[in-house]
Structures are given as structure tokens and as C-alpha cells.
Amino acid sequence: MESALAVPRLPPHDPGTPVLSVVDMHTGGEPLRIVLAGCPEVSGPTLLAKRRYMRQHLDHVRRRLMFEPRGHRDMYGAVLVPSELPDAHLGVLFLHNEGYSSMCGHAVLALGRFALDFGLVPAPPAGTREARVNIHCPCGLVTAFVACEDGRSHGPVRFHSVPAFVLATDLMVDVPGHGKVMVDIAYGGAFYAFVTAEKLGLDICSAKTRDLVDAASAVTEAVKAQFKINHPDSEDLAFLYGTILTDGKDAYTKEPTTNICVFADEQVDRSPTGSGVTARIALQYHKGLLELNQMRAFKSSATGSVFTGKAVREAKCGDFKAVIVEVSGQAHYTGTASFIIEDDDPLRDGFLLK
């Protein structure tokens, strides 16, 4: 007789106890926790309004799923919501240890697979090798192209970004502990500061992660204090998300270039960072180091995972010259879970260690 313990089930709980059901995935090592059920309705006429509503009224959901004991300080999540855009198959709000992002490329790559496999888009016709999924992110509509076989996702996913552009180059910033440091700022659905790790006395491939995090965080705080971020479309998008340290190999080569992204509250991306690759391609194109449709490979110094990226066409974002960037990578499922929240648990809303 099969043991009752062999079949996973929820522990005894009161009928009114909140239950949060999720699917967990990762893209290049960076986790994505997708909420299937248990999140209250997120109100608002637009996706950005829904993002504000969730921050103000439902932030306990983020903390419960991202923080310990159910998550960890580097957990990443997605809440699926209806979109006001007629062409969108789904809308998404991105969750992290500090709050809510405007864009997440690794999540889009994972959500492309998820949307196809879980029936959020119409089943592709027989023989279709790639399905299209329109995902409304807070930064705008992003199209994912999902490799498929017999109607199921199979292999890598690629996406086309919102217009990506450069906000500033060769910006001198006074970084405590490092003196004057030259940084570039570019947008790939979120704004990043880019710095060659060597300028901070670090080797991107061999330095301790803690040292890279400390240096990148110092740059982020310095840029926030000394430079105003602006976005032509919305103030909701006008914030510095983090700093990406690179190996400085921005000139075109077929060899991978290595970087690490530190974002939000010192959160470390395990992947090469999809929106960061988008912004870095825009920066390289802006500097004349890259031509349209020249493919580059980007390697995570954290896990060694690789994304590819290329600028596919020119565009505009307000008065900024921009490019649409294609980013490719592969996401994998890791499991499902159902979490309960007991009223008498003093740590029910989560905690973080630093």
C-alpha cells in the first residue's frame, strides 16, 4: 500500500487560510516564481496603475512569496494580471526583494514558455515551430517567440524589447571608496548604470561575489544621488534599477562578454540579465561598436549561463534614438508549490537576512 506521505498535500488548515499556488522556473539560474492562485484581485485601469495598487495594497503577497521562509533575498516573482492592451495575451507585474520592476528579460523568456504550456495563448497550428506570445510588461508590450513542438514549448525563447536607448555616456560619478568613476546609463525596459569592473579594482570573473555586490551597490547609490533619471513616457519608469559590472569587452567579437547585475536591494542576478543585455546592446550600438543584426553573447559571471542579443532595427523613444533588441535564452521548470499562511505565525509575512 502506498504511504499517505507519498502524495503531496496541504497540511491541515482553516478554510479561510490563504493558499498561494505557484509554478517555479529559472532562466540561466535566475529564479522566477509565477503566481497561479491566491493573490487577491489587483485593481487599476492600466498596468502601471495595477503596479501602484499592488505596491500600496497587496505588498504582503510579494513579501510572503519573495522573502524567507518561503523564498530568499534573491527570489524573483511574477503576478499575472489582465492587460488593457488589445494585442496582449497577458499582463505581468514583476516582484523582487525591494518592490516592483518595470521589465525583466529572464522572466519574459520563462513566461513565454509558461504562457504556451498553460494555455494562455491559442494553441499553435500543427507543424508550427515557433509560437508568438505578447506580454504586457510595465515598460510596454514585449513579444516573445517560443520554440515549440506539437503545441508545447521546446528549446530556447527569444523576445523583442521595447525601444532601448542611452541616457548618458562617460558620466563622472563620485563613488565612496572608489573616487571618480566613469559610468554609462542605458535603458532596456529598466535603467542600468554600466561600469567596467576593472575601474573599481575588481576582476569580473574571479572577484568574490560580495565584493562585486558592494562595488555595484556603491555605484547605484552614487548615481541615484548625483544624477536625475528621466523617461520620456512615464515617471513610473524613471528610476535606476541597478548597476551592471562588465569585463569591458564592448567592441564586437564572437566571444562572450561577461557581466553581473546587482539590482533592487543588492539582489544578484544569476543570469546575464535580459533587460540588461537589451540596454547593453543599445549602448554598444550607440557607441558605434555594433551593427544591426550582429549577434553578441553575454555570460553571467555568477553561473556561466549565456544569453545572446542583437539590435534588430532602429526606433525612437520620445526624442531618444533607440533600437529594438532581440534577446535569446532558455528557461526551465523546477516545480510547483502551494504555500499556506497561518494567522498565528509571527513570521507569516516573511523576513530577510542581510
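Just so it is clear, glycine is given a Cβ too, placed from its N, Cα and C backbone atoms.
This is the original sequence, none of the listed changes applied.
Note that the structure is predicted; figures quoted are calculated from it, not measured.
Feature list (source: Swiss-Prot):
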type: ACT_SITE; residues: CYS104; note: active site, proton acceptor
type: BINDING; residues: GLY105, HIS106, ASP269, GLY274, SER275; note: substrate binding site
type: MUTAGEN; residues: THR273 to Cys; note: Regains racemase activity, catalyzing the conversion of trans-3-hydroxy-L-proline to cis-3-hydroxy-D-proline. Also catalyzes racemization of L-proline to D-proline, albeit at a very low level. Has lost its original dehydratase activity
Does DSSP give GLY274 (substrate binding site) helix, strand or coil?
helix
For the substrate site built from GLY105, HIS106, ASP269, GLY274, SER275, further residues of that chain with CB within 8 A of the site's CB center:
THR27, GLU30, MET103, CYS104, ALA107, VAL108, LEU109, CYS261, SER271, PRO272, THR273, GLY276, VAL277, THR278, PHE307, VAL327
Helix, strand or coil at ASP269 (substrate binding site), per DSSP?
coil
To the nearest whole angstrom, what is the C-alpha distance linking ASP269 (substrate binding site) and the residue listed as 'active site, proton acceptor'?
11
Measure from the CA atom of the residue listed as 'active site, proton acceptor' to the CA atom of GLY274 (substrate binding site) and give the result in Å, rounded to a whole number.
6
What residues, ordered by sequence, lie under 8 A Cβ-to-Cβ from CYS104 (active site, proton acceptor) and sit at least six positions away in the same chain?
TYR76, ALA78, PHE94, CYS137, GLY189, ALA190, GLY274, SER275
Any idea which of the recorded positions THR273, SER275 has the thinnest Cβ neighbourhood at 10 Å?
THR273
